Amino acid sequence: MLAKRIIPCLDVRDGQVVKGVQFRNHEIIGDIVPLAKRYAEEGADELVFYDITASSDGRVVDKSWVSRVAEVIDIPFCVAGGIKSLEDAAKILSFGADKISINSPALADPTLITRLADRFGVQCIVVGIDTWYDAETGKYHVNQYTGDESRTRVTQWETLDWVQEVQKRGAGEIVLNMMNQDGVRNGYDLEQLKKVREVCHVPLIASGGAGTMEHFLEAFRDADVDGALAASVFHKQIINIGELKAYLATQGVEIRIC
């Protein structure tokens, strides 16, 4: 059995790490490189960086900090933000990123997933999916351009359909960003995760809602996700990564102890 992964998420805007609640009202957390270094030293298995306004601004992720992160950490990291071409991806990987993640550009042009997977290998192509639960209809819908709330839009895709589509096109991993839970810290949406897990045959990463160590345990034990991504509980030092991993190990979760 592969070890479950703990993945801090760093949302980047204007060269700094920020964090919002339900993708709105972002506050500045701190500088990118020191935070990345801290999480690596605490025992994170991987880091994910989202340049949250790159796609909505029509630009690619700012590459200047990518190489600096690569110099100071020795764990894999994934970068996302406005990657719309093979050239964009090649540059970011050449600066030291281990994986690239695409979200809004994949919705605009799904063939991008296949072209990236063919060129760089499925193992480094992650598709991020921003999913919103509509309580009125009881359905999960994929959103686009979520980094800028004034431009966010609901797509025609239902989440479960899009999860299956991106796998057909070559996604090597899926990060499910559950927008209703984002930053609220009241737990992952286990019901949605279980439904997605049934149709997701590549590694699945849960994102949005972690507030306690038990929330991580529930995601691994009840929804069988491969990794759990979180931001505010780590940024605000509510949960220490080393202590979290020790707790999960005592609960029988296969985890890399540092």
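Cβ from N, Cα, C; glycine included.
Every position carries its original residue.
Among the mutagenesis experiments that Swiss-Prot reports, Arg5 to Ala is described with the note: Loss of activity. Mapped onto three states, the DSSP output places Arg5 (mutagenesis position) in strand.
Cβ-based neighbour count (10 Å, all protein chains) for Arg5 (mutagenesis position) stands at 19. Looking at Swiss-Prot, you'll find the mutagenesis Arg5 to His noted as follows: Loss of IGP synthase activity. Weak IGP synthase activity and reduced HisH activity in vitro.
A strand conformation is recorded for Asp11 (active site) in the three-state DSSP classification. Positions annotated as active site by Swiss-Prot, on the basis of sequence analysis: Asp11 (among others).
One entry in Swiss-Prot concerns the mutagenesis experiment Glu46 to Ala. Its note says: Loss of activity. Around the Cβ of Glu46 (mutagenesis position), 20 further Cβ atoms fall within 10 Å across all displayed protein chains.
Swiss-Prot lists Glu46 to Gly among its mutagenesis entries, and the accompanying note reads: Loss of IGP synthase activity. Weak IGP synthase and HisH activities in vitro.
In the structure as shown, the Cβ atom of Gln123 (mutagenesis position) sits within 10 Å of 12 other Cβ atoms. Per Swiss-Prot, mutagenesis Gln123 to Arg is noted as: Loss of IGP synthase activity. Weak HisH activity in vitro.
Annotation of the published mutagenesis Gln123 to Ala in Swiss-Prot: Decrease in activity; the original residue is retained in the structure shown.
Per Swiss-Prot, mutagenesis Cys124 to Ala is noted as: No change in activity. Under DSSP, Cys124 (mutagenesis position) is assigned to a helix (H, G or I) in the three-state scheme.
According to Swiss-Prot, the experimentally introduced change Cys124 to Arg is described as follows: Loss of IGP synthase activity. Weak HisH activity in vitro. All protein chains shown were included, and the count of other CB atoms within 10 Å of the CB of Cys124 (mutagenesis position) stands at 20.
In this view, Asp130 (active site) is surrounded by 26 other Cβ atoms within 10 Å of its Cβ, with every protein chain counted. Annotated active site per Swiss-Prot: Asp130 (among others), in sequence order.
When Cβ atoms from all protein chains are considered, those within 10 Å of Asp11 (active site) total 23, not counting its own.
Annotation note: Asp130 (active site) sits in a strand segment as assigned by DSSP.
Nearest neighbour of Cys124 (mutagenesis position) by Cα distance, taken over the recorded positions Asp11, Glu46, Asp130: Glu46.
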